[in-house]
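Visitor: In case it's useful when we look at the structure, here is the feature table from Swiss-Prot:
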DOMAIN    13-66  domain 'LIM zinc-binding 1'
DOMAIN    70-122  domain 'LIM zinc-binding 2'
DOMAIN    791-1006  domain 'Rho-GAP'
MUTAGEN   Cys37 to Ser  Bipolar budding
MUTAGEN   Cys40 to Ser  Bipolar budding
MUTAGEN   Cys98 to Ser  Bipolar budding
Amino acid sequence: MASTAPNEQFPSCVRCKEFITTGHAYELGCDRWHTHCFACYKCEKPLSCESDFLVLGTGALICFDCSDSCKNCGKKIDDLAIILSSSNEAYCSDCFKCCKCGENIADLRYAKTKRGLFCLSCHEKLLAKRKYYEEKKRRLKKNLPSLPTPVIDNGHTDEVSASAVLPEKTFSRPASLVNEIPSGSEPSKDIETNSSDIVPHFITGYNDSDDNSGSSKFGSNVSIDVIGPEENSTEHVNDDVKEEAEAPSANMSLNVATDPTLSCKEPPSHSRNLLNKTPLRNSSGQYLAKSPSSYRQGIIVNDSLEESDQIDPPNNSSRNASELLTSVLHSPVSVNMKNPKGSNTDIFNTGEISQMDPSLSRKVLNNIVEETNALQRPVVEVVKEDRSVPDLAGVQQEQAEKYSYSNNSGKGRKISRSLSRRSKDLMINLKSRATGKQDSNVKLSPASKVTSRRSQDLMRDNDSHTGLDTPNSNSTSLDILVNNQKSLNYKRFTDNGTLRVTSGKETALEEQKNHSFKSPSPIDHLLQSPATPSNVSMYRTPPLDSSLTFDRRNGSSYSNQNYSIPSWQKTPKTQLENSDNFEEQKETLYENSESRNDPSLDKEIVTAEHYLKQLKINLKELESQREELMKEITEMKSMKEALRRHIESYNSEKNKLYLDSNELSNNPPMINEISLGESPPVKHVATASSVARSSVKPKFWKFFSSAKPQTEQSIQGVSTNNTNSIVKSAPVLLSAPSSGSNSGRLEISPPVLQNPNEFSDVRLVPIENDANMGQSKDGEEYLDGSNLYGSSLVARCNYENNEIPMILSVCIDFIESDEENMRSEGIYRKSGSQLVIEEIEKQFSAWKVQQNTETPNILTEQDLNVVTGVLKRYLRKLPNPIFTFQIYEPLMRLVKSKKMMENLPFVGGKLSLEAKNSDTYMSSKSALKNILEDLPREHYRVLRVLSEHIEKVTRYSHWNRMTLYNLALVFAPGLIRDFSGEKDIIDMKERNYIVAFIFGNYKDILT
């Protein structure tokens, strides 16, 4: 117990846990540290009471440089720091908050994202919102089914060997070859049709994009209708199949049988099944209107009145008599037409329809999808019959016929084709191209007029049929059409005005030439009504008035060319209008068609116009801003020119004043007393002679008028016995009334580099009115060095009889007396208390050599930074600095000419051995020695003593962090400066370098 009792009396160090028995110690609250333990735990940097440091919760010390910075605001954290465990990022308590709601994060529960920190509530909301949008995106994603590939049944592909059978030629039908289908082929099937089941497979007139053959848009439309079985007539179809197996059809068009596009067989219901599986596409706007379902019932047009009794009514048992009557009233009228020779009706096997090429079938299915909604209209079924006039499809080669067949049994039904009414939008835009050029001699028959009126009435209905699906009585034209399905025919006008049909085959061209007709009517697109009902084709191209034109409306595409449709009389040629008028009207038609835009294009035009207006407004704003900027630029240019002229005048004035000041310095004037009769005594003001730079550089001086007392300043110089240098003395301010000789002259004071407000010993001294007195007592006291802050270094040394001033030696001895002072961090860099420094300066100024022979003990118990401040301040207040004004320019020229900063750089605060062994170093050293020889002896000794002291301080640079170059930065402003003070910024680097170079190599330079 006796051994531990003494240890309990001593405090223990917080860091090393050892007892503090001797020496100094740092105390912070109840904790104590050794002086060597009071350091940063990271960088081991020694700390002091003036250092910026923090005490961690563990008791460890950390300096300001090593402390954590906030990740958000970037400021040093001087209190509580929150460090994230995942990223090791530090946040201050103010920045540790949610970036969404801005609330502080409680309980250190957070979520870190790329956007920043989130509290848990905001993070959960963000996750829920993201999940909701992903689910919504997944629901809205559409996957449209792809078009099914047509299935080709190879089991039914039998080659069709057709033998040509020449049917009986009639007066109204030219000869055409038909094929007799052998008994080994698949029996044809009788199909019961209904208007609701009829869907065209291929109608190019409504979709120009599918027409890849380059044919005309209107005259080259090909329509292939596939008639599928009705769902509620299955038994009837099966009976027809059985009867068709016993007696297959014997006749078929030779060209249809031999067409390569009909080489594959498919079940008759295959197209219907594919239609049911195909998704409906969006159709254009003109096909959206549909008639009611009750009206979608076609009427059968019979060949004879006798056969009309055998045709069963449409299979729709759910409809009552009133509905049937209404549908009949709203449907096209039935026309009974006599067939002069019904046995020669062109028929073909519907089994061959399924034998189409897959490419054609796919195209057919695509067109079915596009036209399904448009073609559910009331239709008229007309039994195919022979005609003695050329069919309309024979002229317009690309409009396909719809074929049907039936056997001669009692149950068999005449297969008819669908003739739905033309679209209202198409028919209302028809107009004759020959308006105004009609032959006045040609008159239409009453039947033709009735047909014209009926066609106009039909245009008012929602007719969706092409209007060109008429029975083909010209079998040669039909053969040409079927034979050239792969290469669709082109219609063009020849030079002689005849209509020519060209195709890939020469035979088709020749046959078409032989069967082209001339219409006696000059009215284009107008069909004359024949005299007999046998020549009537219901709902083909309706007769039009001359006021109707072909036009493009609502996005529907029709032909821009005008074709003359032959009448139903046997005439050999087609009459066309004049070619010049045709070209002129075609251009007019093109302009009219282009002038009408669809709604989407109109919307785009409106949007584009809106954007154009906005751009024009922005352009006007930019132009106005540009004008304002140009005005400002012009004003700035004029201002710049005015400033340049002022600067030039000021520079010339400055140079003149500088020359005057040099003359005054070389020839210091004697200040004489000016006396005028009964004028009041003149006051002489003497100020402390410090040439230290003021805070505001006196570059301009005030002009005094002749009516006021003029001020004159002069810089007095005293030539010493030992040196030739001129020591600047304190300026003397003399005020005197203006005399008669200089009343009209403006006096300009010379530049003075001092700030009298900086010194405490400024006092006003009255001047005796004695003309023989050269200078005042204060001037004599100033010149002998008795005044501390006003005497030159040479005068002060002579006054004290010392090699260096006492204030310098006392300060240096105090700093070097204690090793702790030399290790103090930031020595000469940190500033002491200004009040204490001024108090010490007053004590040094009051000390007199004659009264006190001993060195004063002024710096006892003073702070280190206060003592270093007194030393630096005395050097800075010297009227002529240590490196005098006379050697300033030679030193700067030496540094710049030798390029010492580039060739002899400081590395780690000192010159390297390689640099010291270079020729540049040797030449620079010798030149520098020659320049420093011009210094006064007192300046030279002070420079050497100061260099030795700086070397001792740099030995402790590991502790005090003050290298040679850092100390040079501190001392350079007080040791070297130019006389005018204008080159402080320009020569700053050179001044700092030369001071560091001399401090580091003073042993070689200051010998």
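Just so it is clear, glycine is given a Cβ too, placed from its N, Cα and C backbone atoms.
The structure displayed is predicted, hence computed values, not measured ones.
In the displayed structure, how are the listed features positioned relative to their neighbours?
Guide: Per-residue confidence over the domain 'Rho-GAP' (791-1006) averages out at a pLDDT of 90.
In three-state terms derived from DSSP, Cys37 (mutagenesis position) belongs to neither a helical nor a strand segment and is classed as coil.
For Cys40 (mutagenesis position), the same-chain residues 6+ apart in sequence whose C-beta sits under 8 angstroms from its C-beta are Leu47, Phe53, Leu61, Ile62, Cys63, Cys66.
Within the same chain, residues at least six positions away from Cys98 (mutagenesis position) with a Cβ under 8 Å of its Cβ are Asn104, Ile105, Tyr110, Leu117, Phe118, Cys119, Cys122.
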Visitor: Just how many other Cβ atoms lie inside 10 Å of the Cβ on Cys37 (mutagenesis position)?
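Guide: A count of 19.
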Visitor: Need the DSSP three-state call for Cys98 (mutagenesis position) to compare against my parser.
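Guide: Where Cys98 (mutagenesis position) sits, the three-state DSSP reduction gives coil.
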